[in-house]
Amino acid sequence: MDQKTTGLRENYGHRRQPALGKAMPVTALLLNLESNPLDYSRNDIGAELLEDDDKPPQLFSVTDEPPSPNEEDYKPPNHHEDDGKLAGERHREIPCSNCLKTAPGHLIDRQSAINEMCQRLCGPECRRPQGLTLDGVRQDFLRQYEIAEAVAKTSAMTSTVQMKQRLAARKLEFEKEMEMDEQLGVASPRNDINLGQSSTVAATGMGEFEFEPPRDLLLYLVRMGSFNSAPKINNVDSQDDGLVLPSGLSTPALLQHVQQLRGGGIEQPSLLTRGFLKPLLADEDVADGLRCLKLNSVSRVCSAPVEGDDIRLLQWNILSQTLGQHNDGFVRCPEEALTWEHRKYLIVQEILQNQPDVICLQEVDHFKFLQTVLGSQNYAGIFFPKPDSPCLYIEQNNGPDGCAIFYKRDKLQLQGYDTRILEVWRVQSNQVAIAARLRMRSSGREFCVATTHLKARHGALLAKLRNEQGRDLIRFVKQFAGDTPLLLCGDFNAEPVEPIYATILGCDLLRLGSAYADVKLDREEILHPNADVGEFVAKSMKREPPYTTWKIREEGEECHTIDYVFYTPDRLKIKNCLDFPAGEQIGKNRTPSFQYPSDHFSLVCDFELLPPTENGKESGSGSGSDGENETEVEGSKHGSIQ
């Protein structure tokens, strides 16, 4: 290799190869045609182009002269035999009469060239196959059809024009759905909200009129975000195997320890300060009757309440390390702030300083680390990965990402849990859910907690897909929880104006409310809203926080609410919620940053578990494992428990 070539390759780096010569046409790639590299490349990089350099490469060998009859290896030409096969072709066809008549004069004696020209320019309908059986014709047709179908799919998924046509068609379908609902007298869950892409409530919709997209399009949508064109790298969660923590550390001591580890002897920016929406005690450092921690150097939040039937829930998308560092494109976040060595200790601080009883996490791809650290503080965890996590298509991944639930073992007892891969129109998607039944050790009362992470990306089709995932989620949690009080939380990737929000709040099977929307309301107003479903959802939507995620990516700045904590109002009383930092606190570069490890903010809610009503039942029927204590509950078919 000459010096020019070597220099060019060095400039491109080890992952990217320089493109020399002409590119092979897409049709040739679909036909699996092998090209001769000698016909494409030049070693005289930087030299003047020759006259032949602008000519397209020859994908088929065309001989200038036919073999002489006097040669020993001469065989009479037989155009019915295959001496130059295409993929999917079993025979050599005779050129059609048009090509024989209109062929240029210099090609008259070159039958192979005329034959190739005919195959390129003419369809099979104008040529008569020779010497083929019916079975051969059928197989050739099927193979040609597969090629045409592959080209059509590629065009359908990449064409901007066709994408607009599909979205326009979906808009008409949504309008048709609403017209049918009105004609049939089906009440819309949000009849006073102009969505443009609304949908009926999950469990009460008219199934026989539901739109179901073509299966090919559906499979494309549910897998969108997984890098299927790249090789899959099935790594396991092993990057934190060497983690060693001092034994017997209390929570304050552990927080101080991780602060020192994060700084490495150098002072680092402190975690963002946050407060609760309702005022707490004036002196947060008083430990009389409360398990409060002296955390003013970290945050001004108070630890979990000590009343026997109070529950503190922390919901958080912690940002997958693999995706955040290698794929999500946080253009304003310093590279060092995205490293796992920096982020993991901030994640621990954000969780432990709030002292939650139940922790629900999404985008977890370092479960062993959390299991080790939180396990030292008497938490136990359940993890369920995505079936086709996009992390697995990125080099140096730490295994798949998924959802996790942790619970405080000295306060709560695991009675059973279940996991599910959410389905969309009876097709498994790439999103998952976990549900767990927990029992209060102090009173014996039970409640269920469920978490999920719905499909990301914008657009009417994806909003409809999320809504269908929500319907399947409702069926799953209702079957598991029965009449037990329910906490349903997660990253729903949908703003309140999307159909999934109304689907969950308007579902008569669950009768849920939104914790952050209800926290400042009177108890009576929550239990008796005096409004129909549409008005109830509209009011709740307006009371949601302005944002739960605030980030800057390559495509622009995103600031919206897509994370929620839903609860059963008649059995759980919302007492307080952790507020979100203001824009000036976050900084102009937004999140993630040196002061916050994720692009989502954690949601922290305090609930009081109420005694059952006269018509209610303390525990409902549901699926999952049952046992007397958490050590007797084994892992489900898909999940893992530690």
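Using the three backbone atoms N, Cα and C, a Cβ is placed for every residue, glycine included.
Here's what Swiss-Prot has on this protein:
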- Glu363 to Ala: Disrupts catalytic activity (MUTAGEN)
- Glu363: Mg(2+) binding site (BINDING)
- Glu363, Asn430, His453, Leu454, Lys455, Ala456, Asp491, Phe492, Asn493, His600: substrate binding site (BINDING)
- Asp491 to Ala: Decreases mRNA deadelynation and decay; when associated with A-493 (MUTAGEN)
- Asn493 to Ala: Decreases mRNA deadelynation and decay; when associated with A-491 (MUTAGEN)
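Cβ crowding, taken as the number of other Cβ atoms within 10 Å, peaks at His453 among the binding-site residues His453, Lys455. In the three-state DSSP classification, Glu363 (mutagenesis position) falls within a strand. For Asp491 (mutagenesis position), other Cβ atoms within 10 Å of its Cβ number 26. For the binding site of substrate, formed by Glu363, Asn430, His453, Leu454, Lys455, Ala456, Asp491, Phe492, Asn493, His600 according to the record, the largest Cα to Cα distance is 21 Å, rounded to a whole number.
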